[in-house]
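According to Swiss-Prot, the features are:
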DOMAIN    16-146  domain 'VHS'
DOMAIN    171-298  domain 'GAT'
DOMAIN    598-719  domain 'GAE'
MUTAGEN   ASN194 to Ala  Disrupts recycling of NTRK1 to the plasma membrane
Amino acid sequence: MAEAEGESLESWLNKATNPSNRQEDWEYIIGFCDQINKELEGPQIAVRLLAHKIQSPQEWEAVQALTVLEACMKNCGRRLHNEVGKFRFLNELIKVVSPKYLGDRVSEKVKAKVIELLFSWTLALPEEAKIKDAYHMLKRQGIVQSDPPIPMDRTLIPSPPPRPKNPVFDDEEKSKLLAKLLRSKNPDDLQEANQLIKSMVKEDEARIQKVTKRLHTLEEVNNNVKLLHEMLLHYSQEFSSEADKELMKELFDRCENKRRTLFKLASETEDNDNSLGDILQASDNLSRVINSYKTIIEGQIINGEVTTSTVPDSEGNSHCGNQGALIDLAELDTPSSSSPVLAPAPAPPTSGIPILPPPPQTSGPPRSRSSSQAEAPSGPDSTNNALSLLDEELLCLGLSDPAPTAPKESAGNSPWHLFQNEPSSDLDFFSPRLVSAASCPSEGSLLPPPVSTSSLSQAPLPAAFPAPVVPASAVTHSTGSFTFSSGPAPALVPKAEPEGPEYPSSSISHRLDALDQLLEEAKVTSGLVKPVSCFSPGPTASPLLPASTPARPLLPFSTGPGSPLFQSPAFQSQGSPQKGPELSLASVHVPLESIKPSSALPVTAYDKNGFRILFHFAKECPPGRPDVLVVVVSMLNTAPLPVKSIVLQAAVPKSMKVKLQPPSGTELSPFSPIQPPAAITQVMLLANPMKEKVRLRYKLTFALGEQLSTELGEVDQFPPVEQWGNL
């Protein structure tokens, strides 16, 4: 066999399909399959090479190419299945059997083999719908008269799904202990093993009961939400009967009661549990339909326009139709370069409770996220703030983390320039944070009328139950224009010094974390938090108080025995772990041209529909920061459609920090077979001073052609922490 070193896919295929071969050479066929699995773009290159060989005028070469294709489908996995399942490759196969193209010049043996492969794939790969469409089209055109027989030895058997793991019986420590006890000849050990088995069975029964209860709760919530949503769609104040109104009130009460149940379920669910997404989606739908009921039936304007309506719900959400609190992930939503940068004004001395921004508000009726962009006018304040209620749930549960952006080296009016010198890299991960803006039409506002700013853009998640559109007459519009930002959080109480503005110290951040937890407790117990004033934090430090405004509390709390203000300081301190200066990445910036690649293999973070994201690891750490891993994020497009509006956000646990530097672009051109794939690069910095195992979550938003997509994922295949700086 030829040496594998230096062999390319083309050389492997040329040897495997050589017309001079007397028989199929499986040595080279398997070598070709292995090379596909090794190469980053192996499947994309392989299908192009195979399509050319299959259309060869030499029958023996074409038959060998089809044998290679069949072997690849069995050995190269889903990546190759996705490429073969695209019309680009299927059209090449159809040309072989269609009399309009090559059908009259291709032998019957080759055509029969192609039809046989297509039919076997329709049975073995039902998820590849395009293969089935192509085969049925051939049948409709009469090219395929009947389904060919498929020998058992040539049937494509997909890889079986992984065996579902039982967390109780797959516990490594218990399994080792049980095996040790069972091997023992001591009767006491056998008795202990018997007790251990019984306890494991009980744990498994409790787990099954918990899962059953969760499924029942989710089903009940979804049924109530669906029924209430449909009744609200057909509600008319003049023509709806009292019975309908009573039924809607009963459904509304049920939905309110289920909020806390869902919040409890989410808090009890592990981060890596697949059911967490279903719980959050159900909570998202529940919050949306509750807000719709309050708006349509009770006439409330949600989130800030009527002060009695701005109390956050029991889950800590502040919903607002097509606007909401951004998920506290990588802060990559860039403000318009025309946004003014306001200098902090002198503020009165701070009190024991730091000032927190109230929930955001909307200047129009609540609407579903799926329709907000289509219905809203093109102005920046109405289209760019279509944010996700699911993001709010992630934010409140502490499952999402911020990753601040780095300043660009070039100055000017670039949107990234506004992120320079921000203190947000010291903010806490996984702690509930209200990164939002709001306004109040009342005279007690702490800010003068805000200057008109350009809002930030965030791709919305589709709404499962879009909220009904409320007539404009039922809405009292706000007078201000506000900006939401997933960018750096502003200084809450800036101090006045001769040298210039100064951002709050870490102790204030700790008190913020403690108050965040108090707010969460207050929302769950009795909904005591009622903002009486509103202000708008922007992406840069903005004045929160005019110089002449006296200090006064923003958040009145009830003083009953259950009030969170009576909780012990020890409880309050649990809001956030102590953060040291070594976590900060604000001053760390790594130019792309200075990065040296390492020998570590890249990790595929996302690969779907021809859009792929890879993590490449740098050889060295930034100077003076051996705890920081430098990752180059490569985004590739092999799809025939352009990919636009690409935004990548990242999150890590509290003991780490992550920062995404500005990407080289936000659009990828369509794939062309005569040109290399379009690519975007973005540098990501990951600080891990505690040397813990890295678990990074990401949120990816993009538009493939005209279709908007939002993807969530997790990556944990990082190099060992001990090898950072010497990869």
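Glycine is treated like the rest: Cβ placed from N, Cα and C.
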Under the DSSP assignment, what numbers of helix, strand and coil residues are found in the domain 'GAE' (598-719)?
0 helix, 66 strand, 56 coil
Quick one: give me the count of other CB atoms within 10 A of the CB of ASN194 (mutagenesis position).
12
Roughly where does the domain 'VHS' (16-146) sit in mean pLDDT, to the nearest integer?
89
